[in-house]
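The feature active site, proton acceptor is assigned by Swiss-Prot to Asp110, with experimental evidence given as support. Residues or ranges marked as ADP-D-glycero-beta-D-manno-heptose binding site in Swiss-Prot (evidence: experimental evidence): Thr107, Leu108, Gly109, Gln224, Thr226, Lys230, Arg257, Leu281, Gly302, Glu326. For Cys339, Cys342, Cys358, Cys370, the entry in Swiss-Prot reads Fe(3+) binding site, with the evidence type experimental evidence. Looking at Swiss-Prot, you'll find the mutagenesis Phe265 to Asp noted as follows: Loss of catalytic activity. Does not form homododecamer but forms homodimer. Among the sequence features in Swiss-Prot, the mutagenesis site Val266 to Asp is noted as follows: Loss of catalytic activity. Does not form homododecamer but forms homodimer. The note that Swiss-Prot attaches to the published mutagenesis Pro300 to Ser is: Loss of ligand stereospecificity. Can use both ADP-D,D-heptose and ADP-L,D-heptose as sugar donor. Under mutagenesis, Swiss-Prot gives Cys342 to Ser with this note: Loss of catalytic activity. Loss of iron binding. Does not form homododecamer. Swiss-Prot gives this note for the published mutagenesis Leu348 to Pro: No effect.
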Amino acid sequence: MSTLKNTFFITPPDTPTQAGPENIFYDFNDGARVLLPEGKWHVRLLDADSENILFCCDVDKGWVTSSKKYFVRFRIQVFRQGEETPLLDETLKLKDRPVLISFPTGTLGDLLGWFPYAERFQSLHKCRLECTMSQDIIDLLAPQYPQIQFSTPDKPRTVAPYATYRVGLYFGGDTNNQPVDFRKVGFHRSAGYILGVDPREAPVRLDLSAPRVIQEPYVCIATQSTCQAKYWNNGTGWSEVIAHLKSLGYRVMCIDRDAHYGQGFVWNHIPWGAEDFTGKLPLQERVNLLRHASFFIGLPSGLSWLAWATRIPVVLISGFSLPNSEFYTPWRVFNSHGCYGCWDDTSLNFDHHDFLWCPRHKNTDRQFECTRLITGAQVNGVINKLHRSLTEQGVEATLKKGVSNE
């Protein structure tokens with residue numbers, strides 16, 4: 001296996017891994033790839049499902065590769081020029097084949113959103129699947145998915161994969177690495193389209209067996225994110241929410257990794273009144289705490305995805321992304337009375353290097369109004385509905401008596 005080309009994806013092997021006749025090599029590790037020796041060849045790349053010819057050419061020697069890198073049931077045909085019967089005729093067949101899905105090593109939310117599609121892919125094709133990702137997420141997921149091999153990108157175990165797929169966020173209108181722009185379908189569902197499986201969302205499986213430790217009703221919150229546009233930028237919002245939660249009888253625990261986060265002159269701090277449960281802890285410890293929370297309140301960030309996977313209600317506050325950009329929750333908080341949805345606007349490209357990115361209103365009094373216009377009263381209204389629902393189910397009354405809801 002070749003080394004990392006960048007910090008995101010594993011590059012394909014230098015030579016295709018499958019040997020055909022006449023010293024022809026091919027594989028599906030960067031779309032369909034064929035490496036031809038000296039000769040007079042005619043090559044066709046087809047979509048085996050539609051039987052459309054995607055590309056054909058005459059070539060004397062060298063490479064023929066598809067422009068499409070996502071899952072297509074490719075058919076590769078290699079003819080000697082002038083002959084009607086192909087010397088090589090190979091249709092993609094993944095059953096029992098070594099297959100690699102390369103994920104970026106990046107953020108928690110991306111991986112938790114994407115990974116269920118990898119499991120769906122393995123179940124569909126019955127391939128020998130390896131997935132590469134960061135070690136902390138491997139530690140969280142691997143015990144729940146014994147049929148899949150996990151590794152970090154610098155130490156892949158599959159040395160000669162038959163096929164490789166790279167799941168990530170592709171900007172700039174890229175439709176070679178994804179069949180549809182992720183901003184049109186929601187970033188997590190894009191993985192389903194890249195892998196050619198059912199794009200309906202599903203939470204990852206987690207170990208939810210930890211016993212309840214805190215007997216009082218409590219709510220977990222996460223207020224930090226990776227850029228200012230993702231924050232809840234209402235100045236008094238969190239303090240209003242925390243005060244309201246306490247009036248309802250909840251302890252409020254902030255579980256961000258960082259109590260303080262920002263760049264340059266803009267920094268965000270743990271909200272006053274929340275109990276400080278911040279810190280760089282193993283993800284399983286976060287799961288153990290979330291599992292027994294009455295509910296979670298957060299942003300379009302990784303901890304919201306983690307909370308969703310623990311099967312507790314999630315109040316998700318966002319204006320930076322559209323309501324269908326993340327998993328469905330009936331407790332989503334969104335305000336349509338100002339600017340919103342820049343993340344999902346295909347005419348814009350997110351600038352990962354600009355912490356204060358606000359493409360339509362930066363340096364104006366409308367900057368970050370997508371969440372600034374979401375008031376504490378609006379969020380508290382959603383909390384009231386959720387609290388009433390839990391009370392009607394008898395959940396909160398049981399907890400107030402100090403009895404576990406297990």
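Here the Cβ of each residue, glycine as well, is placed from N, Cα and C on the backbone.
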Quiz prompt | Rounded distance in angstrom between the Cα atoms of Pro300 (mutagenesis position) and Gly109 (ADP-D-glycero-beta-D-manno-heptose binding site) | solution = 8
Exercise. Compare the C-alpha of Asp110 (active site, proton acceptor) with the C-alpha of each of the recorded positions Thr226, Phe265, Cys342, Leu348, and give the closest one.
Key: Thr226
Practice problem: Round to the nearest Å and give the CA-to-CA distance linking Leu348 (mutagenesis position) with Cys342 (mutagenesis position). | Solution: 7
Quiz item: Cβ distance under 8 Å to Cys339 (Fe(3+) binding site), same chain, sequence separation 6 or more: which residues?
Solution: Gly319, Arg360, His361, Arg366, Glu369, Cys370
Quiz item: By a simple count, how many Cβ atoms lie within 10 Å of the Cβ of Thr107 (ADP-D-glycero-beta-D-manno-heptose binding site), its own Cβ left out?
Solution: 16
Practice problem: State the three-class DSSP label for Val266 (mutagenesis position), counting H, G and I as helix, E and B as strand, and everything else as coil. | Solution: strand
Quiz prompt | Candidate mutagenesis positions Phe265, Val266, Cys342, pick with smallest Cα gap to Gly302 (ADP-D-glycero-beta-D-manno-heptose binding site) | solution = Cys342
Exercise. For Cys358 (Fe(3+) binding site), write down the residues of its own chain that are at least 6 apart in sequence and whose Cβ falls under 8 Å from its Cβ; none is a fine answer.
Key: Gln228, Ala229, Cys342, Gln367, Phe368
Quiz item: Using Cα coordinates, what distance in whole Å links Gly109 (ADP-D-glycero-beta-D-manno-heptose binding site) and Val266 (mutagenesis position)?
Solution: 23
